[in-house]
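*Asks:* Here it is, the structure in full.
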Amino acid sequence: MAGVPAPASQLTKVLAGLRHTFVVADATLPDCPLVYASEGFYAMTGYGPDEVLGHNCRFLQGEGTDPKEVQKIRDAIKKGEACSVRLLNYRKDGTPFWNLLTVTPIKTPDGRVSKFVGVQVDVTSKTEGKALADNSGVPLLVKYDHRLRDNVARTIVDDVTIAVEKAEGVEPGQASAVAAAAPLGAKGPRGTAPKSFPRVALDLATTVERIQQNFCISDPTLPDCPIVFASDAFLELTGYSREEVLGRNCRFLQGAGTDRGTVDQIRAAIKEGSELTVRILNYTKAGKAFWNMFTLAPMRDQDGHARFFVGVQVDVTAQSTSPDKAPVWNKTPEEEVAKAKMGAEAASLISSALQGMAAPTTANPWAAISGVIMRRKPHKADDKAYQALLQLQERDGKMKLMHFRRVKQLGAGDVGLVDLVQLQGSELKFAMKTLDKFEMQERNKVARVLTESAILAAVDHPFLATLYCTIQTDTHLHFVMEYCDGGELYGLLNSQPKKRLKEEHVRFYASEVLTALQYLHLLGYVYRDLKPENILLHHTGHVLLTDFDLSYSKGSTTPRIEKIGGAGAAGGSAPKSPKKSSSKSGGSSSGSALQLENYLLLAEPSARANSFVGTEEYLAPEVINAAGHGPAVDWWSLGILIFELLYGTTPFRGARRDETFENIIKSPLKFPSKPAVSEECRDLIEKLLVKDVGARLGSRTGANEIKSHPWFKGINWALLRHQQPPYVPRRASKAAGGSSTGGAAFDNY
């Protein structure tokens, strides 16, 4: 303890109010001794202040601690960087526990590291632990170490780091640039601004996690049909930790009183790939017996083969007078049928949500992606880029990476990198999206990639991104796409005073986005990830909707023309369409304008999904409630988009994800006092952000219902792409793309 300074009184005062488990080490002293430890740290480890302060944190290590993970921490400290690892640590009494440790440096304004903050989260019951190592070859459906870093550690680390920064007299957010290196899902600087870091979309793994049911998922394509996912409720019921469950067959729940005939029925159903509901006596880890109304349901792939088995457990045990005796079954037949129905409904919900997570079982899941140049589509008939690429393909047989020269990186998303590339020997530029095949398979994102590829191949619209070709190597996929000089609408928004646009400009962008969404719905697609980051600005200034990996592609649309008479789609008044005969539907001219004014094009997908996907601030209430959702989620997101473009923030954003969700579900819509917005615009937003999906504008007749709203009066829908955009990027501008361009590309806005 000699020579180790006591923690500053201000540090102790500030940190004492935090209930998290963490320590603070002094980076200016040899061996980085601990100068502060929270009460939570003492409680978790069993050590006292005299045994902790002045020592390095390595006293928590033991025989099972992985030296490779320890080396990651040492390397990060040496470089002054952040890192996040999962370590097997030991309490003072020798009890091992899994510790999700996140180390974050605190830097002074001159860039010198003064402190290291180490946040610990006991994830023993949540992590997969050694399941991967002990059951080699068992691919887990959800990688929990990554999920815990993103969903549990991130907010705790933010709380502690900001508190230490304040105590150190450092402007909050100074450490964040370094902290972004840690795999916590937080990218870019923290701050108080609504868009201080990119909003990462929630994926299909979140769907499974959020299903509030007692269930597990097994993979029949692997020997002995091992469990690859177990819900928290399943772990609570059985008393097992996730590490003890993953990679094992479900038979460990059987015991002395389990009926062998019932077990044989389950085995036969697995062999046949059929659905089954039975009542079986199971046992918890502690040996307590319980009646389990067990439903087994196959989740099939596109070929009809069972890709996963969902096992739903419903505890139907009556209160037993003696915990030592097996419970007696005394339910009536009607009660038993009701419980069985409950399990079957839950299994159906889970299977539906899982559809998007089933990666192809073929040896090469990427075989469906063609390497040839896409067919030339009508809206690109005169595109010089198509012509140049076709000539190269005819000359060399196929497109190769050698045909392109990398100019610079445009951005990095959740599943890949985007580079600006130039075709060798020409001035033609493209955006190349690169994905690591192995990472996509490891993270269960193959289905997402295939969905995006299929949608890009199918669409042809002036307000949607264009895919020219896909180049495959042994390790990577490269999507060669149309390059947009203006970058993201997100960048334009951030470059404006107070991060907001003029109402007439918002109307222009909203009308083009609405038209793009209408086209996607016409093809049976639900977009599901609308936000400024996914709206690109073409060199002409018009929008291009991009990123379709979270879209729902299993719906279908049967377009029909319906006579509306005197009652219109919006607000009970007849839609006011321009005199052009094609302006209402965006289609070709047929018949007189007078005739078409009395008809409406209905083209909404008959789609019903349960996946929990999208960006949290833009999620519709029905997505959060897991009640199943359809195309109306896109109209909710359109309302959020219009609100954000006008006010510079989203209406329901909270400090935490769960707070945001709570606001979306329960809080009323409130408009800021500034800037002044027209009554028609506020009315449109209110009607789009109706929490009852059945009453939401657009839920009855789709996009035309929204187009007929008074706020869009005067928009010539048929000639949108020929109108002058509010901002036209300079093609010679060096600030070529992505949100990294700042405001440099928007000087002429």
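For all residues, glycine too, the Cβ spot is worked out from N, Cα and C.
Swiss-Prot lists these features:
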DOMAIN    7-80  domain 'PAS 1'
BINDING   N56, C57, R58, F59, L60, Q61, R74, N89, N99, Q120  FMN binding site
MUTAGEN   C57 to A  No effect on blue light-induced kinase activity
DOMAIN    81-135  domain 'PAC 1'
MUTAGEN   C250 to A  Small decrease of blue light-induced kinase activity
BINDING   L410, G411, A412, G413, D414, V415, G416, L417, V418, K433  ATP binding site
MUTAGEN   D547 to N  Loss of kinase activity
*Asks:* Given V418 (ATP binding site) and D547 (mutagenesis position), what distance in Å do their CA atoms have, once rounded to a whole number?
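*Replies:* With the alpha carbons as reference points, the distance is 12 Å.
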*Asks:* Using only C-alpha positions, which one of C250, L410, A412, G416 is spatially nearest L60 (FMN binding site)? These are the recorded positions in the record.
*Replies:* C250
*Asks:* Radius 10 Å, atoms counted are CB only; among the binding-site residues N56, N99, which position scores highest?
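*Replies:* Of the binding-site residues N56, N99, the highest Cβ count within 10 Å belongs to N99.
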*Asks:* Work through the recorded positions one by one (C57, R58, R74, L410) and name whichever has its CA nearest to the CA of D547 (mutagenesis position).
*Replies:* L410
*Asks:* Using DSSP, what is the helix/strand/coil residue split across the domain 'PAC 1' (81-135)?
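*Replies:* Helix/strand/coil tally for the domain 'PAC 1' (81-135): 4 helix, 30 strand, 21 coil.
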*Asks:* Return the maximum Cα to Cα distance in Å (whole number) over the record's FMN-binding residues: N56, C57, R58, F59, L60, Q61, R74, N89, N99, Q120.
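*Replies:* With N56, C57, R58, F59, L60, Q61, R74, N89, N99, Q120 as the binding residues for FMN, the largest Cα distance is 16 Å.
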*Asks:* Do you know offhand how many angstrom separate N99 (FMN binding site) and L410 (ATP binding site) by C-alpha?
*Replies:* 36
*Asks:* Which residues of the same chain, at least 6 positions away in sequence, have a Cβ lying under 8 Å from the Cβ of R58 (FMN binding site)?
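*Replies:* Set apart from R58 (FMN binding site) by at least 6 residues yet with Cβ under 8 Å, we have V70.
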*Asks:* Starting from the Cβ of R74 (FMN binding site), draw a 10 Å sphere and report how many other Cβ atoms land inside it.
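*Replies:* Excluding its own Cβ, the number within 10 Å is 11.
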*Asks:* Of all the recorded positions given, namely C57, C250, G416, which is spatially nearest to R74 (FMN binding site) at the Cα level?
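*Replies:* Minimum Cα distance from R74 (FMN binding site) across C57, C250, G416 lands on C57.
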*Asks:* Please work out the mean pLDDT for the residues of the domain 'PAS 1' (7-80).
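*Replies:* Taking every residue in the domain 'PAS 1' (7-80) and averaging pLDDT yields 80.
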*Asks:* Among all chains shown, work out which of the binding-site residues L410, V418 has the most CB atoms within 10 A of its CB.
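*Replies:* Counting every other Cβ within 10 Å of each candidate, the maximum falls on L410.
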*Asks:* Looking only at the domain 'PAS 1' (7-80), what are its DSSP counts of helix, strand and coil residues?
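*Replies:* Residue counts in helix, strand and coil order: 35 helix, 9 strand, 30 coil.
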*Asks:* Counting other Cβ atoms within 10 Å of each residue's Cβ, which of the recorded positions C57, L60, C250, A412 comes out lowest?
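*Replies:* Candidates: the recorded positions C57, L60, C250, A412. Fewest Cβ atoms within 10 Å: A412.
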*Asks:* What does the structure give for the C-alpha distance between G416 (ATP binding site) and C57 (mutagenesis position)? Integer Å is fine.
*Replies:* 36
*Asks:* Check the DSSP secondary structure of L410 (ATP binding site), expressed as helix, strand or coil.
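*Replies:* Reduced to three states, the DSSP call for L410 (ATP binding site) is strand.
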*Asks:* Cα-Cα, whole number of Å: L410 (ATP binding site) versus C57 (mutagenesis position)?
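*Replies:* A Cα-Cα distance of 40 Å.
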